[in-house]
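Enquirer: After the structure tokens below, expect a handful of questions from me.
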Amino acid sequence: MMISEIRQELTDHIIPFWNKLRDDENGGFYGYLSYGLGLDKKADKGVILHSRILWFYSNAYMTLGGDELLDNAKHAYEFIKNNCIDYEYGGVYWMMDFEGKPADTMKHTYNIAFAIYALSSYYRASGDKEALALAYRPFEDIEKNTLYEYGYREAFDRQWRLVDNEALSENGLKADKTMNAILHLIEAYTELYKADGNEKVADRLKFQLGQMRDIVYTPDTNALKVFFDTAFNLVGDIHSYGHDIEATWLMDRACDVLGDEDLKKQFAEMDLKISHNIQDIALEDGALNNERDKNEIDKTRVWWVQAEAVVGFINAYQHSGDEKFLESAKSVWENIKEYIIDKREGGEWYSEVTFDHTPHDYKETVGPWKCPYHNGRMCMEVITRGVDI
């Protein structure tokens, strides 16, 4: 039942919505659609948004087939190849204007990771060896320009001089290093290794998994730390429920792709503990709360947190056989259907909904961070995992 509903959501709602945002005049996809569904054709175009769109169409094609999906993937690929990559200094830009010229030339490890993720997927979908070569450019740029004794630095100007990490700092905190960046480097390197089997990529992927296991994970609480200074000292007291449940299945996936049996066992045990913890403390009224900051719980229902919860709970069920995880996945999907999916003509999913089910009308429908990657990926993961309820 759930698989058929989610397949329909992908094919009849999410994909058609994003198809309409293709910009054939200036390349790429339009960068902003308001809560009121007003399209701004001259809005800046986020590079993270475009990497995620490229990943989405590439994987939708590999999951469903269909020439239109591959064509839209190619359209996103051409925009990234021709506009977003900095061929002079390396990496990718942070933001383009509506015509495809650089609007913000900051280099960020998180953003560059998504370019690797997307280009690797497009290579797998299309077989275009140029895309694989382009995926290795940002990989080498990260390895050359961001490494230091504690792993990977995150925020730089165009010429790789360090700048404040404002892009990934939140809650009034300044964080030099983030769990978020490490997680999405793991995600990106997993996809690149899956595409090409390069042992250097495998080695760096194992290094990052080790950082998550040995530094970011807290065994006493079965939670992941969020923000750090340059020496990996904790900054703030935040628990991000969505990132925890997303990390469980992404780390399991990385170990599966690496084929390392010891790592598989270590992370399966750790990730199940994290999943149980999230189920116990964050699942409320059929949906996942957002985060804890010190003693305050933010109960906002954020679109991506709900999508990752469905995948994470299904993954936990597959590793444990515990049907309570399936029940949790089902409850979150039912909540998504009822309250997160935007049923207005021309809508997709609301960005955020309050605990009592009121959409936040100040949060855009499409923007630099509001994309088809989390909800689209949820659909594809449910389809390909084949676990029905």
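Think of each number as a place in line: the chain as shown, counted from 1.
Positions of Cβ are set from backbone N, Cα and C atoms, glycine also.
Copied straight from Swiss-Prot:
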MUTAGEN   ARG52 to Ala, Lys or His  Lack of activity
MUTAGEN   PHE114 to Ala  Strong decrease in activity
MUTAGEN   HIS243 to Ala, Lys or Arg  Lack of activity
MUTAGEN   GLU246 to Ala or Gln  Lack of activity
MUTAGEN   TRP303 to Phe  Strong decrease in activity
Enquirer: Looking at the mutagenesis positions PHE114, HIS243, GLU246, TRP303, which has the shortest Cα distance to ARG52 (mutagenesis position)?
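Expert: Answer for the nearest of the mutagenesis positions: PHE114.
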Enquirer: Return the residues near TRP303 (mutagenesis position) by Cβ distance under 8 Å, restricted to its own chain and a separation of at least 6 in sequence.
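Expert: For TRP303 (mutagenesis position), the qualifying residues are ILE340, TRP349, TYR350, SER351, GLU352, LYS370, HIS374, ASN375.
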Enquirer: Determine, to the nearest whole angstrom, how far the Cα atom of HIS243 (mutagenesis position) is from the Cα atom of PHE114 (mutagenesis position).
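Expert: Distance between the two Cα atoms comes out at 16 Å.
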Enquirer: Relative to the Cβ of PHE114 (mutagenesis position), which residues of the same chain, six or more apart in sequence, are found under 8 Å away?
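Expert: Looking at Cβ-Cβ distances below 8 Å from PHE114 (mutagenesis position), excluding near sequence neighbours, one finds VAL47, ILE48, SER51, ARG52, TRP55, HIS184, ALA188.
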